[in-house]
Amino acid sequence: MASITDKDHQKVILVGDGAVGSSYAYAMVLQGIAQEIGIVDIFKDKTKGDAIDLSNALPFTSPKKIYSAEYSDAKDADLVVITAGAPQKPGETRLDLVNKNLKILKSIVDPIVDSGFNGIFLVAANPVDILTYATWKLSGFPKNRVVGSGTSLDTARFRQSIAEMVNVDARSVHAYIMGEHGDTEFPVWSHANIGGVTIAEWVKAHPEIKEDKLVKMFEDVRDAAYEIIKLKGATFYGIATALARISKAILNDENAVLPLSVYMDGQYGLNDIYIGTPAVINRNGIQNILEIPLTDHEEESMQKSASQLKKVLTDAFAKNDIETRQ
């Protein structure tokens, strides 16, 4: 992974030019992240068209090379971002997608690894925790160099909801959603705070904020994707911006703490699974995992979420008989 240490030229290969992928590329252009973006998709005309369209925005932002790419172009990339996969339909859970997207994923990871790619995989296709684990198994890469978007979007939704409730800037809210990016995710209320004031203290000072309001707020966060899909067919702006933030942390060697899908090696009593938790990320991938002290209820929620993921993961690999590199 020699090129990622060269701050003057950072190369990203995006696999998947659907709504999420193209929105991600646009976010990268607007924020001036990376100097080269290659876009891979089975629909070549779409990647060519998007490359031209995005390049037209460069005079308003910063110089960048954007082009329709092949898997072989990943050989000297710093980062491969995978958004390709079957989209989530109305009424369909993220876990329902697993069998369809496992097969798609294998057709992506194999040629990327064969190209000589030696950077970092960032996975966003759903179900993200399972597909990130699958990317690790299929690639044979070290676990720190395969990461998923995890609960980054859920956490952003959570912070925004709290911010709207108390009328502050969402960037001043510090709170996390952990676990599966999906139905078994949970809020870490015990460490949530607004500018250092805990949620418990805030509620005590504002009796109009009842517990049932907080419960409803989290449920709306958890189910936000279903509502958006019902209204407009897909979610993409939020996750695309989250992916751009993660990419920036990797490429700029930030050592940023972000809620990501990472490999558990004893943390929270979990092993051999990818799941959402705050972690430190830099140009080498995951530097370390922050094991937040959880309440008994939160710990129970983490175990429940992991158990659900483990079951689906085991069933999916058994059913699809996928050959892996580790």
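Counting begins at 1 with the first residue displayed.
Backbone N, Cα and C define each Cβ position, glycine as well.
So, quick note: what you're seeing has the original residues, none of the substitutions.
According to its DSSP assignment, His181 (active site, proton acceptor) is coil. The active site, proton acceptor annotation in Swiss-Prot covers His181 and is backed by a large-scale study or a structure entry.
The number of other Cβ atoms within 10 Å of the Cβ belonging to Ser149 (NAD(+) binding site), over all protein chains shown, comes to 29. Annotation source Swiss-Prot lists NAD(+) binding site at Val20, Asp41, Lys46, Tyr71, Gly85, Ala86, Ser107, Ala124, Ala125, Asn126, Ser149.
Annotation source Swiss-Prot lists substrate binding site at Gln88, Arg94, Asn126, Pro127, Val128, Asp129, Asp154, Thr155, Ala156, Arg157, Thr235. Around the Cβ of Val128 (substrate binding site), 30 further Cβ atoms fall within 10 Å across all displayed protein chains. Look at Val128 (substrate binding site): DSSP puts it in a helix.
Here Swiss-Prot flags Arg159, Arg171, Ser172, Val173, His174 as beta-D-fructose 1,6-bisphosphate binding site. In the three-state DSSP scheme, Ser172 (beta-D-fructose 1,6-bisphosphate binding site) falls into the helix class.
The Cβ of Arg171 (mutagenesis position) lies under 8 Å from the Cβ of no residue that is in the same chain and 6 or more residues away along the sequence. Among the sequence features in Swiss-Prot, the mutagenesis site Arg171 to Gln is noted as follows: Exhibits no significant catalytic activity toward pyruvate up to 50 mM at pH 5.0 in the absence of fructose 1,6-bisphosphate (FBP). In the presence of 5 mM fructose 1,6-bisphosphate (FBP), it exhibits marked catalytic activity.
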Roughly how wide, in whole Å, is the group Gln88, Arg94, Asn126, Pro127, Val128, Asp129, Asp154, Thr155, Ala156, Arg157, Thr235 that binds substrate, by largest Cα to Cα distance?
20
For the binding-site residues Ser107, Asn126, Ser172, which Cβ has the most other Cβ atoms within 10 Å, all shown protein chains included?
Asn126
Could you measure between Lys46 (NAD(+) binding site) and Val128 (substrate binding site) for me? Cα positions, answer in whole angstrom.
24
Just to be sure I understand the packing, how many Cβ atoms besides its own are within 10 Å of the Cβ of Asp154 (substrate binding site)?
29
Among Asn126, Ala156, Val173, which are recorded as binding-site residues, the nearest neighbour of Ser107 (NAD(+) binding site) by Cα:
Asn126
Among Val128, Val173, His174, His181, which are recorded as recorded positions, the nearest neighbour of Val20 (NAD(+) binding site) by Cα:
Val128
Taking the mean position of the Cβ atoms of Arg159, Arg171, Ser172, Val173, His174 as the beta-D-fructose 1,6-bisphosphate site, which residues outside that list, in the same chain, have a Cβ no more than 8 Å away, listed in sequence order?
Ile162, Ala163, Val168, Asp169, Ala170, Ala175, Ile194, Gly195
